[in-house]
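The domain 'Ig-like C2-type' annotation in Swiss-Prot covers 167-251. Quoted from Swiss-Prot, the note on mutagenesis experiment Lys154 to Ala is: Decreases adhesion to oocytes. Swiss-Prot gives this note for the published mutagenesis His157 to Ala: Abolishes adhesion to oocytes. Quoted from Swiss-Prot, the note attached to the mutagenesis of Ile158 to Arg states: Strongly decreases adhesion to oocytes. Swiss-Prot gives this note for the published mutagenesis Arg160 to Ala: Abolishes adhesion to oocytes. Recorded in Swiss-Prot as a mutagenesis result, Leu163 to Ala carries the remark: Decreases adhesion to oocytes.
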Amino acid sequence: MGPHFTLLLAALANCLCPGRPCIKCDQFVTDALKTFENTYLNDHLPHDIHKNVMRMVNHEVSSFGVVTSAEDSYLGAVDENTLEQATWSFLKDLKRITDSDLKGELFIKELLWMLRHQKDIFNNLARQFQKEVLCPNKCGVMSQTLIWCLKCEKQLHICRKSLDCGERHIEVHRSEDLVLDCLLSWHRASKGLTDYSFYRVWENSSETLIAKGKEPYLTKSMVGPEDAGNYRCVLDTINQGHATVIRYDVTVLPPKHSEENQPPNIITQEEHETPVHVTPQTPPGQEPESELYPELHPELYPELIPTVAQNPEKKMKTRLLILLTLGFVVLVASIIISVLHFRKVSAKLKNASDEVKPTASGSKSDQSLSQQMGLKKASQADFNSDYSGDKSEATEN
């Protein structure tokens, strides 16, 4: 902490200049700076320079919005959106420093760079606001809600320009709808607007109120020649004044040609599916060449013109849908056939097994019966042999 550290503090002090503390109008920034002073600085800087550093930080933040260039004059006010963007960027950089846990000279360098960087960001946002957002109306009177950085107060800023927003030429065909549009791009953002009033302006400069309300559009259906002429739209404010005035010069054209309508020989697609055969009339006293196959002259055939040409993409989607449906039907049918075939094969196998069982039992019974008959015959043969032996013995005696 030698002379080099003192030079860093001097460089930080050179950036100071009293200005409008625009970014400090946000409560989140104020709370973050208090936490930064009471928590972070006590652990990362000596106590003897702690207060001086924090005083310079507060002055540097207060200088946000001071534009040094002569061609850029700062109004000293921003809208809520610009202030939110600047606040988010400042808090993000401040958190990055506290998370880095820097100390001593390196901490002072990083803090100095961050303050200069955030000051440039705020100035760029302020310039962008003044060029693109502040008073975007090219005509009329617009009221914007701005935050004035000197006192951190919200006030209405009046953008006064010419009330006359020009004349619009409108052409409409007879029996069509007439639409008068009185909405401008900045009307939604302006404050203190009330009602739209539409007037019919006559040749003697007198006016007749046609409609009044919150809607910026006037629609008149089935216009005729009597609707041609001059109209006027006036947007009122809560101060009983006018915000915008728009004039309209309406011309009613003849109705569109009948050839643009659907010709009588056009048939629909349903009628095209069932074509009608036209047979030419035969003059009296003259027979057709062939009653079975009459030949018609090409001019006698009706001209078939489709009403609407089919969209190729829609046609392709329809075909794909049909193919998918047919594929699903085939898949379901194949599954059903497979299940039925499996059941049929299972039934056949079951019947075959049932037939094999009685045959095996019958063969076993026949074998046992043959064994019993053999035993019976053997026993009878033994009996006959015994009887013949006894008989021979009796004869000998």
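For all residues, glycine too, the Cβ spot is worked out from N, Cα and C.
Nothing has been swapped: the model has the original residues at all the noted spots.
Recorded features from Swiss-Prot, shown on the structure.
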residue : record               : contacts (Cβ under 8 Å, 6+ apart)
Lys154  : mutagenesis position : Thr145, Leu146, Ile147, Trp148
His157  : mutagenesis position : Ala77, Leu134, Cys135, Ser143, Gln144, Thr145, Leu146
Ile158  : mutagenesis position : Val141, Met142, Ser143
Arg160  : mutagenesis position : Val141
Leu163  : mutagenesis position : Cys139, Gly140, Val141, His242, Ala243, Thr244, Val245
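DSSP assigns Leu163 (mutagenesis position) to coil in the three-state reduction, outside any helix or strand. The secondary structure of Lys154 (mutagenesis position), as reduced to three states from DSSP, is extended strand. Confidence for the domain 'Ig-like C2-type' (167-251), expressed as mean pLDDT, is 95.
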